[in-house]
Amino acid sequence: MALQLGKKLAQVLGSGAGSPLTPGTMEPCAAGSGSPLANGELFNVSKAKKVELQNLSSRFTAAVTQTPPGVTSSTPNESGVTGPAGPLGATTSSPSLETQSTVIISFKSSQTPVQSQTNSAASENVEDDTAPLPLPPPPPGFGTPTTPLLSSNVLKKVASFTVEKSSAGNNSSNPPNLCPTSDETTLLATPCSSSLTVATLPPEIAVGAAAGGVAGGAGSRRGSSYVPEKLSFAAYEKFEGQMLIKWLISTMQSNPKSSSGDANQELFNTLALQFCNNLKYVGVLKQISNEHLDCGFSPYEMYQWTHTEQPTTSLPLTPGKLDKVAAWPFSSTPSGIRALESASLASLGAGGVAGSLATIATASTASSDNQKTLQQILKKRLLNCTTLAEVHAVVNELLSSVDEPPRRPSKRCVNLTELLNASEATVYEYNKTGAEGCVKSFTDAETQTESEDCEGTCKCGQSSTKVSDNESAKEDGEKPHAVAPPPPPPPPPLHAFVAPPPPPPPPPPPPPPLANYGAPPPPPPPPPGSGSAPPPPPPAPIEGGGGIPPPPPPMSASPSKTTISPAPLPDPAEGNWFHRTNTMRKSAVNPPKPMRPLYWTRIVTSAPPAPRPPSVANSTDSTENSGSSPDEPPAANGADAPPTAPPATKEIWTEIEETPLDNIDEFTELFSRQAIAPVSKPKELKVKRAKSIKVLDPERSRNVGIIWRSLHVPSSEIEHAIYHIDTSVVSLEALQHMSNIQATEDELQRIKEAAGGDIPLDHPEQFLLDISLISMASERISCIVFQAEFEESVTLLFRKLETVSQLSQQLIESEDLKLVFSIILTLGNYMNGGNRQRGQADGFNLDILGKLKDVKSKESHTTLLHFIVRTYIAQRRKEGVHPLEIRLPIPEPADVERAAQMDFEEVQQQIFDLNKKFLGCKRTTAKVLAASRPEIMEPFKSKMEEFVEGADKSMAKLHQSLDECRDLFLETMRFYHFSPKACTLTLAQCTPDQFFEYWTNFTNDFKDIWKKEITSLLNELMKKSKQAQIESRRNVSTKVEKSGRISLKERMLMRRSKN
């Protein structure tokens, strides 16, 4: 049964990447004491060792024997199995089991072998195969080992099972009771494991299980071949643990030789659970969640088959160290071919075409022999490799020693050779006359060389032009001597890339041009006595004729069939090497005086072309012909000649010249610019201030200095403002501040003592000293300040009294207000009709005024106050008053609120305080006049006498206004039959806020509703007027249609109505 579980595991994991199961033969053997089954090292995926299927099954069986207690107690042969006689009894199994095949399963992994993850205690304990196997905690990282992975494509990073046959000869040579040893420490399963499995089963299924083991080993593998999609190893799916257990149990139950029963079902469950637990331990299964990783297999967790990931081969973001292969300049031509090219060039230069062909054939044969020798050495090294790591090292060494293939040129940049339309891949030359008849020779078409002129120009890498042998053969059918390049020899050393150029051979006679190329252009004249080709890389061309030109170097005289030779640079005298600026035809004019500018737009005509020297003309003609392509014939002298330059346009500025004038001096005087000499301001010498004496403390000095700097006036003007009571120069606020900061007697004494010395006082001390010198300064300032305060206080008190007086008078005498109250009385009696307590009223108390808005009608937006306002407006409309002329019948809400805030007792106290201050000011004025000298007495005396006279009248008027306002307020309360809430108070004791509190809300609500009603009435009248106009226009149009005659006025009205 355990064997069957192992086969199912091979089937599941083999579905992803593995070989099919193949039967084999085996020899019986007993498991030694050194078996690694105890610590599970043999079955770890990261160890990459081979495991026999029987060994795997015996491990599962041994683990099951100690798991289910119910089954163990019912097994009578348990003591024999677990005792010392277990191995002896195992050797006496049925001889039919000896024919059972031994299947070796190996965990294939791409990882390098790691060190053993088991502890030393586990390796010292010697256990029997049949002893209970406890499950140690899984070693750290057994599912995802951290060993560095190889980056070769030869190794595959998958965990799979590979089934192999064990050799029958090796197994038969071992004694029956001894375990064979192999290089890979493979343990062969013996019939002992099968007998142990039978011994652990219940008696009723022991025979069937033994027979099933024989049949399963010798015959064909039975069982269901169906694997669920999520359990497939190649599907990379996540599945629940119970799904795997159910599938394993179903495969065991599907076996026709397995008996059914409750005990058997429990054994199946235990065996499948232990089987999955071992799979998790060895690393085949990987738990997804990180919780309970140290526990065993759980059917309620999510699992996944362990797959090792493919190593990433992403290139580094920053360039690393360049190796020899990527050394600059890059060349994809093997050194063997370069040697052949050099040999062919030398032979062509010395002995002609025939000698070069013989040299190329000899070199090609030597290169082929060298390549075969290298291939034989490589085969021997590969055969001597015993592990995949060694094979991988050999392959890497081979790959690193071979040049990389030619890179594809980038589309974003072009080589300089392509821009110049020249290359060294194919070397040939046209004769200018075409008279000689020689066969044109080509170099090897597949020789890829670097363009020397492209170095440092194209940054995306060097590229070469690759031409196949077939294309070369089509282009030149007369080349029987062209030899194909031999296979590439081993990579040359680094010094081969920078070999010195060979000595140039004498140039051969130029061959005639091919028929399909037309007339070739004449080549540029080479320097005398020069060689034939630039130094390699690339190698020198076969044909001569071109020399090494001086810098800037032109291209070789033998361009490719798809390029042309570049023209040499023009003569520097022509100005084509550098951009020639447009020079002026006229010389600069320097007037004797600076003139006024004339802002015009200058036109500069080009200078006439200078005649060209004959030598320059000849060289230019030769360069023009040399720049053509070898595929194109030279331009003819007739119709193919380039068109001449168009004649210059005729302009007035090229025909006229400046006229000499006789009155240029007069012009200079008239239009010269007058230069104004800058006048420098005289520098004011700042007198450094001497040290000053500070008497005050720093805080006091700072406060006095702030007030002094805010005045911005000298002390003399301050003195004048105080003597003349002039607040236009010094503000009243500044005078108040000066009155507050006056020096005390102590400070003033210290300041006077410091002022007698040579060192001046500081500004704050000097300011206090100047104020103290003013006669009666503080008394004068107090009188001036009180004069301003008195006028302000009297004005405020008069306004309060006038507000209450005017409001009381309006409430008594307003006819509009009386109409409103009559409407309220009428509607109230109508609403209270039939009620003996509230009906038939002659008046109402003022507390109802604030409740009118709360009386709702059937319409939610209409209240009793709304109806009262509409009724008042309708009454005024009946009298013929226009809606815009209807006045608000009630007092202004703002006046009512101000009147409610006034208190007669408070006003009377304010008048009393003001009168007291006024009396003090009188005494101060008399004191100042008594202490002042006659010259400083005026105008202070006259102004203060005038103020005192006016203040006496104002105080008497205030007392009178207060009494009149109080009497009028009492009359108003009696007029409206007002009674205070507190019955103990009389009308004389009532305050304005108690009376006007009923009017405040009423006036605010009445005014808001009155504004809305007036606006609504005006809109309604506007609609009616527009409707009337429309009706009148319609009537006019009907009358015109009836009469048949339309006047001009009627036409205008019709047009307006239509618009």
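Heads up, residue numbers simply count up from 1 along the chain you see.
Glycine is no exception: its Cβ is also placed from the backbone N, Cα and C atoms.
What you are looking at is a predicted structure, and each value in this text was computed from that prediction instead of being measured.
Residues or ranges marked as domain 'FH1' by Swiss-Prot: 480-560.
What Swiss-Prot records for 585-1032 is domain 'FH2'.
One mutagenesis experiment named in Swiss-Prot is Lys1049 to Ala or Asp, and its note says Abolishes interaction with spir. All chains included, 9 other C-beta atoms sit within 10 angstroms of the C-beta of Lys1049 (mutagenesis position).
The note that Swiss-Prot attaches to the published mutagenesis Arg1051 to Ala or Asp is: Abolishes interaction with spir. Secondary structure from DSSP puts Arg1051 (mutagenesis position) in a helix.
Taking Cβ-Cβ distances under 8 Å and a sequence gap of 6 or more within the same chain, Arg1055 (mutagenesis position) has no neighbours at all. Under mutagenesis, Swiss-Prot gives Arg1055 to Ala or Asp with this note: Abolishes interaction with spir.
In sequence order, no residues are near Arg1051 (mutagenesis position), counting only same-chain partners six or more apart with C-beta under 8 A.
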